[in-house]
Amino acid sequence: MFIFLLFLTLTSGSDLDRCTTFDDVQAPNYTQHTSSMRGVYYPDEIFRSDTLYLTQDLFLPFYSNVTGFHTINHTFGNPVIPFKDGIYFAATEKSNVVRGWVFGSTMNNKSQSVIIINNSTNVVIRACNFELCDNPFFAVSKPMGTQTHTMIFDNAFNCTFEYISDAFSLDVSEKSGNFKHLREFVFKNKDGFLYVYKGYQPIDVVRDLPSGFNTLKPIFKLPLGINITNFRAILTAFSPAQDIWGTSAAAYFVGYLKPTTFMLKYDENGTITDAVDCSQNPLAELKCSVKSFEIDKGIYQTSNFRVVPSGDVVRFPNITNLCPFGEVFNATKFPSVYAWERKKISNCVADYSVLYNSTFFSTFKCYGVSATKLNDLCFSNVYADSFVVKGDDVRQIAPGQTGVIADYNYKLPDDFMGCVLAWNTRNIDATSTGNYNYKYRYLRHGKLRPFERDISNVPFSPDGKPCTPPALNCYWPLNDYGFYTTTGIGYQPYRVVVLSFELLNAPATVCGPKLSTDLIKNQCVNFNFNGLTGTGVLTPSSKRFQPFQQFGRDVSDFTDSVRDPKTSEILDISPCSFGGVSVITPGTNASSEVAVLYQDVNCTDVSTAIHADQLTPAWRIYSTGNNVFQTQAGCLIGAEHVDTSYECDIPIGAGICASYHTVSLLRSTSQKSIVAYTMSLGADSSIAYSNNTIAIPTNFSISITTEVMPVSMAKTSVDCNMYICGDSTECANLLLQYGSFCTQLNRALSGIAAEQDRNTREVFAQVKQMYKTPTLKYFGGFNFSQILPDPLKPTKRSFIEDLLFNKVTLADAGFMKQYGECLGDINARDLICAQKFNGLTVLPPLLTDDMIAAYTAALVSGTATAGWTFGAGAALQIPFAMQMAYRFNGIGVTQNVLYENQKQIANQFNKAISQIQESLTTTSTALGKLQDVVNQNAQALNTLVKQLSSNFGAISSVLNDILSRLDKVEAEVQIDRLITGRLQSLQTYVTQQLIRAAEIRASANLAATKMSECVLGQSKRVDFCGKGYHLMSFPQAAPHGVVFLHVTYVPSQERNFTTAPAICHEGKAYFPREGVFVFNGTSWFITQRNFFSPQIITTDNTFVSGNCDVVIGIINNTVYDPLQPELDSFKEELDKYFKNHTSPDVDLGDISGINASVVNIQKEIDRLNEVAKNLNESLIDLQELGKYEQYIKWPWYVWLGFIAGLIAIVMVTILLCCMTSCCSCLKGACSCGSCCKFDEDDSEPVLKGVKLHYT
């Protein structure tokens, strides 16, 4: 199969040949393919290393459709293709078939086109008016493998650009086999430049566009400045013989660029290694929102939908009369400057461009408005003031000027809005002999006010007294100009017209010649009503304006309504639709699946409420599917709604949770997906008396937890001027117009720094000096040496004494200290040192070992000798009995003191509680009075706050008015943008610091609480002081914080028990006094909640309350909407720079409605002072219990004497046995029952009813 060519002329390959036409050419088959991640290019020439970069430009969207064009045999696919915003062009080749392109609009000689071709020896680029061939192509002879013809255009003229590369040699022979080369190009025509990017990748494919990622690099930036709407490829035709032609196999693919945001990933070498199309899907947008390729599990707020206006609405009044400016400028005679005249211009169309473009005026200066924008504006009225001055005085006709003319003749206000036009009239108002008809005032008592006119001609005297010239110090106030045609230009006459514009405080009567458009309602549009410009949705309003009212403002002073100047219809202005979107993800490490929450939108309205047709393509996500779940928070798409409840992995809000689970729990598959469900505390049947299962610890282990809590952060300040402007003087001067913003920022930072110091003081002020910790200087990477005590200091006694003595400390009721001083180290003086206390003889309840030995020896001796001393030996038992009695007395009086102290504590505590309650009542009364006053002013204060906060909106209106009227110097515009952007950055930084400071403040408060509850006490809260049940805690200072070392015991083993909050028995409910009821499978027990210690349920550990009826109530079912922040008032700050602008009409309203009542709570304060006094009197005066310390250990001679005494007693006992009748009982020879029998004591114990348990 071949292609036949008609009228073919063979010439050398180096020449452009005459066009020819193909016969029997078949239309190519167009196929659709996916672009995968093709088409990414370097957006600029800036080196970036190891960073993520967001850029918005024309890109080929990822996984978009590209159209494939194929050439083989007589299928020659190079049609004219639309260019649109730009194209992605990829060619899969093996024989260099694609050789170039033609870009243009009409693609003929009626307009310029640009040709980019590879002619096998050079790359040639030309921009001309071409007579293009119908089928532009290169011809190659198959047998020779050489190029023979170049048939691209017949003629070229009006060439404005040409480029020829260095010479090279291209292999143009036909190849067989698979496609080996993938050449990618991106073309975009922007700002008069044609940008060309190129990439190459070796391939081995049979068909289709291979998937993959390859970054294209810039090769051309062509300054062509031509309109490009179409293009076509230039291919190669292969000729097996003369006059017979065919094509080789090749394919190219075309995709269209769109304005899209891409996130590019640069490696350390500045190479783009990965990219994200932010508009591809919700996950891609989420990655761009958080600027990360890896997303953790959670729900994330992404960008709002940004609606693009669908059109422009321009509405001006129905005025057709032209303004009579000619009557003003072409008047035959002008008045003198002191008697200037004014003409009111209204109800007409003003074409200011005629004045602006005229070369007739030597001076044309506008103030407060740009001359080039006058035709776009409307005014209530325009006033034209006219007069004549000399050339040198024209400069005084301006705001803020001084001089004879400005002070005594014609004065403009400082906030003047209008234009000054002046032109030389020497040919009209000057003569060769002098024209003295024009006068000016040169003397006056006091300066004129703006637009004040004084036409009097009363003689002037410095003292103000009447006089008649030519008397001394008496002058006529007017002087003649005397215009001569021969004088210099500074003394020549100039006619002046001052146009003053009255802003729209009334219906517009003077407008520019701008044509009105149709009114578009219920769509996002750019509007211009009498010069009021903005963007919003226009809807019919129910408001009723007064005839003179043109605009309406809300409570925040934002323009929210307008009168249509053509129809007088009242229209409401609302912002274009913005819909909040959240993305739920299980984390990119788990899955790329996401769900999308369209906030506050019904699922039935998702496609319309967000105005998908008006969304900008640069940043857009929209998801639909079968898994649609309507929630109170909005429409959730992409998550499967299930009734089963899981652990709440991702809280969405409004009672909805999401998790990533295996769906096999619901169906017989192993696929995982995002499931959404309604959070629940249990089924409806799970009422108070239902059985539930709890885990109770049965064994524990000691755990040490380190907890770091920040209480401060690094102090920062900002060199605002250097940060924003660097060394630029111009920027610094412009920054002055922003007032004290920088000072306020640093003031906020200083406040944060002071708060950090306060946090630190408050936390560490609770660390007591008496607190001791073990010698542990380093633990867990933290240094504990700052709070650890020094090594133990030596005690009062020496080491040897501590070795020989034991120390015992007792509570002293008041007699033990005297006893110790009396006793000294002589234990034998025990009874002698007995003390008197409240009429009783007392001894300390303390017996040392040597005292016990002495009294025991006396007792045994008295008992043993009683038989043979006829009872006299029993007297030795008296010391034992006396000291026992005295010691019981000592114990008794000590217990009595303790009891009395406890009684005093209870009484005084109860008294203090009553005083505290009374103080709380008094405080509540005082606060009630305060609340009443505050409530009375609430509405007025709310109104005032809204009016004050609305100033920022009014400022925006002022700026919009100024921007719509003024032309700025480009340099100042750029500097102002820089300042605004960096000020916003600084404000964001300070806001972040304030948020962080709030977090630090909360952390410091929590640290102070833990210092009190964990360090200075033992917390009963589980997991509050470490993990588990708290034992003790140690604090340690750390950088910007405090470290707690919590010692806890944590459950190591647990058992599950069935439990119930109460047990119903015989119609009554029994509740545990402490602990919980558990069921072990056979019986119910009561046990502690934190440790399994079952006890039998008795009336001692339960109490009865109420009946078995269950009352179920909802404590709180309130869902709070997010608060809308009020804008801060910058009125005082900006009044310095924006004064007397009438268009925004900033009005703080009538604040006289505030009730300025004085709160009188003096009685309550006096009562609080009295209560405080009573509380001070509640100090508990306890009887002092001193501490008595005694070191006890028998010395060696006591032991020796004790042993000797025992030996003597034994010997005496043996002697007695030998001397009495009991001697023979030892051998059993006689009865000695009365001597050797042991009596059995069957008496009851003294303490009856007391059972002793030994464990």
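Placement of Cβ uses the backbone N, Cα and C atoms for every residue, glycine included.
Since we're looking at a predicted model, the values are computed, not measured.
Quick look at what Swiss-Prot annotates:
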- 14-290: domain 'BetaCoV S1-NTD' (DOMAIN)
- Ser49 to Leu: In strain: Isolate GZ50 (VARIANT)
- Met144 to Leu: In strain: Isolate BJ03 (VARIANT)
- Asn227 to Lys: In strain: Isolate SZ3 (VARIANT)
- Ser239 to Leu: In strain: Isolate GD01 and Isolate SZ3 (VARIANT)
- Ile244 to Thr: In strain: Isolate BJ01, Isolate BJ02, Isolate BJ03, Isolate BJ04, Isolate GZ50, Isolate CUHK-W1, Isolate HKU-36871, Isolate GD01, Isolate GD03 and Isolate SZ3 (VARIANT)
- 321-513: domain 'BetaCoV S1-CTD' (DOMAIN)
- Asp605 to Asn: In strain: Isolate Shanghai QXC1 (VARIANT)
- Glu1132 to Gly: In strain: Isolate Shanghai QXC1 (VARIANT)
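Shown on the structure are the features that Swiss-Prot records.
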residue: Ser49; record: variant position; Cβ neighbours (10 Å): 10
residue: Met144; record: variant position; Cβ neighbours (10 Å): 11
residue: Asn227; record: variant position; Cβ neighbours (10 Å): 14
residue: Ser239; record: variant position; Cβ neighbours (10 Å): 22
For the domain 'BetaCoV S1-CTD' (321-513), what is the mean per-residue pLDDT, to the nearest integer?
89
Sort the variant positions Met144, Asn227, Ser239 by C-alpha distance from Ser49 (variant position) and give me just the closest.
Asn227
Cα-Cα distance linking Asn227 (variant position) and Met144 (variant position), given in Å to the nearest integer:
40
As a whole number of Å, the Cα atom of Asn227 (variant position) is distant from the Cα atom of Ser239 (variant position) by 36
Please classify the secondary structure at Ser239 (variant position) using three-state DSSP.
strand
Does DSSP put Met144 (variant position) in a helix, in a strand, or in coil?
coil
